[in-house]
Amino acid sequence: MSETNTTDAKTVPAEAEKKKEQSLPFFKLFSFADKFDYLLMFVGSLGAIVHGSSMPVFFLLFGQMVNGFGKNQMDLHQMVHEVSRYSLYFVYLGLVVCFSSYAEIACWMYSGERQVAALRKKYLEAVLKQDVGFFDTDARTGDIVFSVSTDTLLVQDAISEKVGNFIHYLSTFLAGLVVGFVSAWKLALLSVAVIPGIAFAGGLYAYTLTGITSKSRESYANAGVIAEQAIAQVRTVYSYVGESKALNAYSDAIQYTLKLGYKAGMAKGLGLGCTYGIACMSWALVFWYAGVFIRNGQTDGGKAFTAIFSAIVGGMSLGQSFSNLGAFSKGKAAGYKLMEIINQRPTIIQDPLDGKCLDQVHGNIEFKDVTFSYPSRPDVMIFRNFNIFFPSGKTVAVVGGSGSGKSTVVSLIERFYDPNSGQILLDGVEIKTLQLKFLREQIGLVNQEPALFATTILENILYGKPDATMVEVEAAASAANAHSFITLLPKGYDTQVGERGVQLSGGQKQRIAIARAMLKDPKILLLDEATSALDASSESIVQEALDRVMVGRTTVVVAHRLCTIRNVDSIAVIQQGQVVETGTHEELIAKSGAYASLIRFQEMVGTRDFSNPSTRRTRSTRLSHSLSTKSLSLRSGSLRNLSYSYSTGADGRIEMISNAETDRKTRAPENYFYRLLKLNSPEWPYSIMGAVGSILSGFIGPTFAIVMSNMIEVFYYTDYDSMERKTKEYVFIYIGAGLYAVGAYLIQHYFFSIMGENLTTRVRRMMLSAILRNEVGWFDEDEHNSSLIAARLATDAADVKSAIAERISVILQNMTSLLTSFIVAFIVEWRVSLLILGTFPLLVLANFAQQLSLKGFAGDTAKAHAKTSMIAGEGVSNIRTVAAFNAQSKILSLFCHELRVPQKRSLYRSQTSGFLFGLSQLALYGSEALILWYGAHLVSKGVSTFSKVIKVFVVLVITANSVAETVSLAPEIIRGGEAVGSVFSVLDRQTRIDPDDADADPVETIRGDIEFRHVDFAYPSRPDVMVFRDFNLRIRAGHSQALVGASGSGKSSVIAMIERFYDPLAGKVMIDGKDIRRLNLKSLRLKIGLVQQEPALFAATIFDNIAYGKDGATESEVIDAARAANAHGFISGLPEGYKTPVGERGVQLSGGQKQRIAIARAVLKNPTVLLLDEATSALDAESECVLQEALERLMRGRTTVVVAHRLSTIRGVDCIGVIQDGRIVEQGSHSELVSRPEGAYSRLLQLQTHRI
């Protein structure tokens, strides 16, 4: 995995460079708005226009008031009257702004939430409508989860309040022009002339950022897939000590994202710097001509002030509107990916109106001259002129070598794929012409690897028939021999099964899958190795149940184990893409052809006892009751108690608390900011440089304010020579400030981007490292679903960067501006400054109330969206099951249900936020009115001057904007605080099984002597269900030990405990006489090889999957391991050989091929201890025969633990242990145990023998 993923990560830049910039037209982001949304957007836009226009109107009034100040300095009574009148106008204006800003914020926020909820629904609906081939080639689970969790949030950011914000600033710009033209049209015209330069700088910045954003998203999506794979297959990663491989691959993948972040920082610094620089120089030009016009008598100081200030604020607003372009660019790039899927028309249409329904289905299926290759490997032909007929009501078995195309027959009948040529007919009608939903309603499917969803047992069975009654569900479960073990669970049918059914044994999962298919009561039954995971007792009863349910139905049985199909109506043998033999068992045996050869191969591995089938039912029924029912009930601590609650911590974080493990409760650490700074210590030089840049940027605002206030005073000079001299002086200051702004903004944003990107990368690496340090039991919990964790990994680190790195930059800048402004104000006029200081708490309180209104919703929204990511991830990863059971609408319904919480809360949130924002605006205008009135009062008393009051007032306006901007960052800072808490809850968790324990003894070599001594064990997720009680087992070094017993008896638990996935509650698990808890876990696992029942492969090449077994494996070593596992032959036959990608979770390979690669991986590891959990269950007879010999060679001289349902595969082991009721009830060699006819092993053997 590591090599391929590393290579992929390195090729990302080249691919990204070649890719054309992909972005959606902005208006198309609103494609999912309904009439109410349009009304909300209209009202919100109207509010934004009024709100935006208020500032130029304020300056119009202010300019007239300045004239009242300047022209009435000799008539103090008239001056106070004029100022008081305009102060009242400011209060009225504040009320208008209060209501308009409320409408702007409330309507746009709520509309954005509504539209994105519709987008999420439409996106998942479109994903689920795609044909299965799409998921083989174009979509990975990690990509879908990333889109649902991250891309939709980017779109929401782009179409919510930021649109209102953009309209608001654009209105300020346009209204500024209007007011400017009314006041002094020549100055306004001059202002218009310089705007294109400002717009060009901003547009170039936005264009550059769009390209970088698109590439960055693609790059991180690749990294997210690597993380999701590692977490989803954590048992394989742990077993092969692959944590560092996963981390290295992930690190390599995000390295390119890091470099793109640096570029984005430079682009932002240069973009904003140039925008403000050009704006400053433009203001200098306007100021110069304003002085000329005043001296020529073409205007006065008040009108010039109004025109200039309107132009300046208009220009600044244009620049501020550009700050939203970054969010729009990200939204467009994310929207493109979403809309690409939404608009993609699947090859196989699911539309109910597309196709016809048959009045009656008999079930005759015919393949006529079918040629087929998988879309992912079009050059590898599976079928050539393939012909086969499945008669109505008959059972036909399809057999052949692993990879011969048996399961492909099932996929084509289900219409997961369409043939390249030829026809597939149902009752003489080509299935392409039938409605897809109708077709699949007639078919019941049980796969080789059962796919369950992370919900209750009841809900999983109900996928077969959503409207089924409880009686029907229990009948289906009883028929599948599942009812007995389900009813013994504390919560029965309401028990949660965990992600992919991880809380159940393989047999239990398969029985639930069979119950699901039986509930459907289909006309056609497709059984793809449906009983392969069952123990002898369960298989016997389930096989009888299947025999009953098969009566009267067209049944297609795909089988490796030929003993299960001897009584079918017909058997078809597939070789090299064609049917080479058909007939009954007896007919084919008599031919001594391909089928007879397969039988001989299977007999070589020990299945020789073909008793009279007529005795099967009576004997199995009698014998099934002799086994303890309890032993069938629970695997591994099977199912967890799903009970959990939500609570709000003291710091406002929403927490999910498992009742089974309350000690896991986490809160955002109180000192998280200090810890985050410490975590960021390697970037201190960059942080300091960024801080210096922020401080330098912070001086720009006060400098502008001071020069501006001085210019107002200059406009009332009666000495025109002094006016000209001073104007020239201030113009040069503005030009210098423009050049200064470019450097200051570049230093600020570039260095803070380096700090932020490095912090994000480090946090992501540390989080994944911490996640992969947790014990396996942690991953068994619902809240640690792989899709949820992958989404958390993607968003939390980005939120930390946004809230901390990026926002520290703005806060430092604004705080510098605030401090500088107040120092200047107190020096100029301390009385007015004191009043300003007195009004600030009112302004801050209003904004703080807004912050509090937002704080309570972050947790709810994040939690609900995380759950939607989990549902989407499950739906995609189990897409074949979803498609086969027409469960798209059910998945979509669950998805929409989880979206209701944020939708309901968003209404209240938007209203509250809008109201409090409006209140803060009213406080601002009220404060300004009070200050101006008080200033006029001081002037009238002779204790201050017109110049001082205006200077302090202008400083107030600039400072208030800085405070407002700082406080407006509250939502992002709150979200970042939540994310920091989430990050540290992951980093701080103390794993219960530390793989890197410094005090543990390193393991250089082991003999392989294993002992379980008085072990009590229950799974952490279900501590009340004991798997082992006083369990004792000794396995001598170099010997082979088989473990048998009923499904759920705890066989796989032995292997899990040897791997130390879990620790015992009491007693010891010892290797070479040492408690394994005292041994270094990673060095111990290097000595152990594991092959699981369901092989876990990574989305890499075949070569990399095998090489995963040994660091630095050579090509010859990989090929030798593949030969030993009987995999070299089929691998060599592929066009790309060992470089063939296996697809996500090995989807491009058959079950047998996947298992052989997994075995080759274990062979390459060359372990001292070998753990085989049904290692050959997925193989056909020929492959199993060769592979069994390879395994026997591999087992020589090694301690081997074999978990087996098929007793024929373990007759040659040194010792066999029978597990029942949490203990070893019988132990000995095959011959010794067979000599005890009433023993547990003999009963199991009789069951298995007589089912044949």
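Cβ coordinates are placed from backbone N, Cα and C, and glycine is handled just like the others.
Original residues only.
Note that the structure is a prediction, hence the values are computed from the model and not measured.
Positions annotated as domain 'ABC transmembrane type-1 1' by Swiss-Prot, on the basis of sequence analysis: 41-330. Here the residue is the original one, while Swiss-Prot reports the published mutagenesis F59 to A with the comment Impaired brassinosteroid exporter activity, but normal ATPase activity and slightly reduced activity stimulation by brassinolide. Here the residue is the original one, but Swiss-Prot notes a mutagenesis experiment at this spot, F62 to A: Strongly reduced ATPase activity and lost activity stimulation by brassinolide. For D136, Y374, S376, G405, K406, S407, T408, E529, the entry in Swiss-Prot reads ATP 1 binding site. According to Swiss-Prot, the experimentally introduced change Y276 to A is described as follows: Impaired brassinosteroid exporter activity, but normal ATPase activity and slightly reduced activity stimulation by brassinolide. Annotated brassinolide binding site per Swiss-Prot: Y276, W283, in sequence order. Annotation of the published mutagenesis W283 to A in Swiss-Prot: Strongly reduced ATPase activity and lost activity stimulation by brassinolide; the original residue is retained in the structure shown. Quoted from Swiss-Prot, the note on mutagenesis experiment F309 to A is: Increased ATPase activity and enhanced activity stimulation by brassinolide, but reduced brassinosteroid exporter activity. Where Swiss-Prot documents M316 to A as a mutagenesis experiment, the accompanying text is: Strongly reduced ATPase activity and reduced activity stimulation by brassinolide. Among the features that Swiss-Prot reports, domain 'ABC transporter 1' is placed at 365-601, with the record citing sequence analysis. For the published mutagenesis E529 to Q, Swiss-Prot gives the following note: Lost ATPase activity and reduced brassinosteroid export; when associated with Q-1174. In Swiss-Prot, a published mutagenesis experiment is listed as F704 to A, annotated Impaired brassinosteroid exporter activity, reduced brassinosteroid exporter activity, but normal ATPase activity and normal activity stimulation by brassinolide. The mutagenesis experiment F953 to A is recorded by Swiss-Prot, whose note states: Strongly reduced ATPase activity and lost activity stimulation by brassinolide. Record note (Swiss-Prot) on the mutagenesis of V957 to A: Normal ATPase activity and activity stimulation by brassinolide. Mutagenesis annotation in Swiss-Prot: E1174 to Q, described as Lost ATPase activity and reduced brassinosteroid export; when associated with Q-1174; the structure shown retains the original residue.
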Residue pair G405 (ATP 1 binding site), E529 (mutagenesis position) - Cα distance, angstrom, rounded: 14
Alpha-carbon distance [F59 (mutagenesis position); F704 (mutagenesis position)] in Å: 16
Cα-nearest neighbour of S376 (ATP 1 binding site) within the listed mutagenesis positions, F59, W283, F309, E529, E1174: E529
Three-state secondary structure, which DSSP defines for W283 (mutagenesis position): helix
Maximum Cα-Cα separation in Å among residues D136, Y374, S376, G405, K406, S407, T408, E529, which the record lists as binding ATP 1: 24
C-beta crowding around D136 (ATP 1 binding site), within 10 angstroms: 19
Spatial neighbour of W283 (mutagenesis position) that is closest, considering only the binding-site residues D136, Y374, K406, T408 and their CA atoms: D136
Candidate recorded positions D136, S407, T408, E529, pick with smallest Cα gap to F309 (mutagenesis position): D136
Distance from F953 (mutagenesis position) back to D136 (ATP 1 binding site), taken between C-alpha atoms, in Å: 65
DSSP-derived class (H/G/I helix, E/B strand, else coil) of E529 (mutagenesis position): coil
Integer Å distance between the CA atoms belonging to S407 (ATP 1 binding site) and E1174 (mutagenesis position): 20
Least surrounded among the binding-site residues, given as S376, S407, T408, when other CB atoms within 10 Å are counted: S376
Packing count at F59 (mutagenesis position) (other Cβ atoms within 10 Å of its Cβ): 27
Candidates Y374, K406, S407, T408 (binding-site residues) - the one closest to Y276 (mutagenesis position) by CA: Y374
In the chain carrying F953 (mutagenesis position), residues 6 or more apart in sequence that have Cβ under 8 angstroms from it: S709, V832, E928, I931, L932, G935
Around the Cβ of F704 (mutagenesis position), the count of other Cβ atoms that are within 10 Å: 23
Other C-beta atoms that fall within 10 angstroms of the C-beta of F309 (mutagenesis position): 26
Stretch-averaged pLDDT - the domain 'ABC transporter 1' (365-601): 84
Top Cα neighbour of K406 (ATP 1 binding site) in the set of mutagenesis positions F59, F62, E529: E529
F62 (mutagenesis position), number of other Cβ atoms within 10 Å: 24
Local Cβ density at Y276 (mutagenesis position) - other Cβ atoms counted within 10 Å: 26
